[in-house]
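In what follows, a structure is listed as structure tokens, so that the remarks can point back to it.
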Amino acid sequence: MKDITLPPPTSASCLTGAISVNTEAVLSPMQHTSALHVRDFASLCSQNLKANVLLNSDDHEVPIHQKNPAAIMQNIDSNIKQMATDWGMSIEEVEVIIGREKGIVEPSCGVTANAIMKLFLDKDGFSYCFENEQTLSLEQLQERLSCMPECKSFVLRVNDGALGHAYIVDIPKGENSCRPAFLYQSDLGEGVTRKLRFEDWMTHKALTPILLDDICNYFSCMSQNKTDLEQIATLFDIDGNVKMLRKENIQYQKHDNFSFQLFEYDTDNIEKNIEIIKSLCS
């Protein structure tokens with residue numbers, strides 16, 4: 001088994017801005033089934049009210065495939081009616097205020113990240129809950145990645161203090177010397193990067209693989225307070241457009257404030273969950 005080497009990058013590697021996607025070494029966009037399942041989930045959540053409430057549900061003690069979207073919707077409607085009564089407003093006015101116009105709610109980055117983790121990991125007897133899971137530092141993550149089995153797939157949840165952002169890195173099985181990865185995210189546009197719908201990212205960019213080394217290089221650069229806007233734009237902007245970044249919003253005092261959660265996953269489990277969700281939301 002080959003190990004992936006993750007030494008601290010030199011200042012030159014941090015400042016070149018080069019994110020080198022070797023298309024011969026990584027998966028082509030349509031070969032990674034997990035990415036396709038996440039794309040289908042994002043599309044469903046943008047169009048179907050039941051799926052959207054599953055995406056935004058904060059009851060993480062219940063596995064995503066065991067939730068009752070109809071019951072959740074009924075509770076939401078009851079709460080909105082009560083708010084309308086308490087505030088002396090119409091239901092429509094309340095929905096505008098809380099961002100629930102037409103029922104579809106665009107999730108924050110953290111909500112999206114949590115929902116994707118549940119899609120990957122939830123099964124009978126286990127329900128992913130961000131607050132309850134082990135958190136790794138960058139050094140601990142690097143150690144784990146250095147001995148990651150090539151025959152297994154992993155999902156990584158990232159809390160990125162510098163960007164004020166949370167996102168998912170999907171690491172399918174593959175040779176560690178050129179291990180592919182896929183980045184999943186949404187963004188309300190309140191930080192460094194612009195507003196981004198979950199479905200738009202999954203449709204237009206998420207199926208294009210990056211190298212795991214490249215995202216790890218980003219972690220290392222930011223932890224050394226070496227900010228490369230081209231690197232950030234290449235990874236996180238839907239068009240790779242540096243001009244769309246708001247550099248003034250980078251939290252430099254939090255440049256090393258990364259936390260990670262890393263889990264092995266089974267692609268069959270994702271497929272099972274997405275099929276159940278589609279059935280629940282039909």
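Cβ from N, Cα, C; glycine included.
Substituted residues are absent from this model; it holds the original ones throughout.
Annotation of the published mutagenesis C109 to A or S in Swiss-Prot: Abolished ability to inhibit the host cell cycle. Abolished accumulation of the cyclin-dependent kinase inhibitors CDKN1A/p21 and CDKN1B/p27; the original residue is retained in the structure shown. If you draw a 10 Å sphere around the CB of C109 (mutagenesis position), it holds 25 other CB atoms from the protein chains shown.
Annotated active site per Swiss-Prot: C109 (among others), in sequence order.
Counting only same-chain residues six or more apart in sequence, the Cβ atoms lying under 8 angstroms from the Cβ of V111 (mutagenesis position) belong to L55, N56, D58, S186. Listed in Swiss-Prot is the mutagenesis experiment V111 to A, annotated as follows: No effect; does not affect ability to mediate deamidation of host NEDD8.
Secondary structure at N114 (mutagenesis position), taken from DSSP and collapsed to helix, strand or coil, is helix. Residues near N114 (mutagenesis position) in space but far in sequence (CB under 8 A, at least 6 apart, same chain), listed by position: H60, Y128, F130, R157. Among the mutagenesis entries in Swiss-Prot is N114 to A, noted as: Impaired ability to mediate deamidation of host NEDD8 and inhibit the host cell cycle; when associated with A-159.
If you take the C-beta of E139 (mutagenesis position) and look for same-chain residues 6 or more apart in sequence within under 8 angstroms, you find none. Among the sequence features in Swiss-Prot, the mutagenesis site E139 to A is noted as follows: No effect; does not affect ability to mediate deamidation of host NEDD8.
Over all protein chains present, the Cβ of K152 (mutagenesis position) has 12 other Cβ atoms lying within 10 Å. Swiss-Prot documents K152 to A as a published mutagenesis change and attaches the note No effect; does not affect ability to mediate deamidation of host NEDD8.
Residue environment of N159 (mutagenesis position) contains 19 other Cβ atoms, counted within 10 Å of its Cβ in all protein chains. Annotation note: N159 (mutagenesis position) sits in a strand segment as assigned by DSSP. Here the residue is the original one, while Swiss-Prot reports the published mutagenesis N159 to A with the comment Impaired ability to mediate deamidation of host NEDD8 and inhibit the host cell cycle; when associated with A-114.
A mutagenesis experiment is reported in Swiss-Prot for this position, H165 to N, and the note states: Abolished ability to inhibit the host cell cycle. H165 (mutagenesis position) falls within a strand segment according to DSSP. Listed in sequence order, C109, Q185, D187, G191, V192, T193, F236 are the same-chain residues six or more apart from H165 (mutagenesis position) with CB atoms under 8 A from its CB.
Residues annotated as active site in Swiss-Prot: H165 (among others).
One mutagenesis experiment named in Swiss-Prot is Q185 to A, and its note says Abolished ability to inhibit the host cell cycle. For Q185 (mutagenesis position), the count of additional Cβ atoms within 10 Å of its Cβ stands at 24 [all protein chains shown].
The annotation active site is assigned in Swiss-Prot to Q185 (among others).
In Swiss-Prot, a mutagenesis experiment is listed as D187 to N, annotated with the note Does not affect ability to inhibit the host cell cycle. In the shown protein chains, 27 other C-beta atoms lie within 10 A of the C-beta of D187 (mutagenesis position).
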Where D187 (mutagenesis position) falls in three-state DSSP terms: strand
Rounded inter-Cα distance in Å - K152 (mutagenesis position), N159 (mutagenesis position): 23
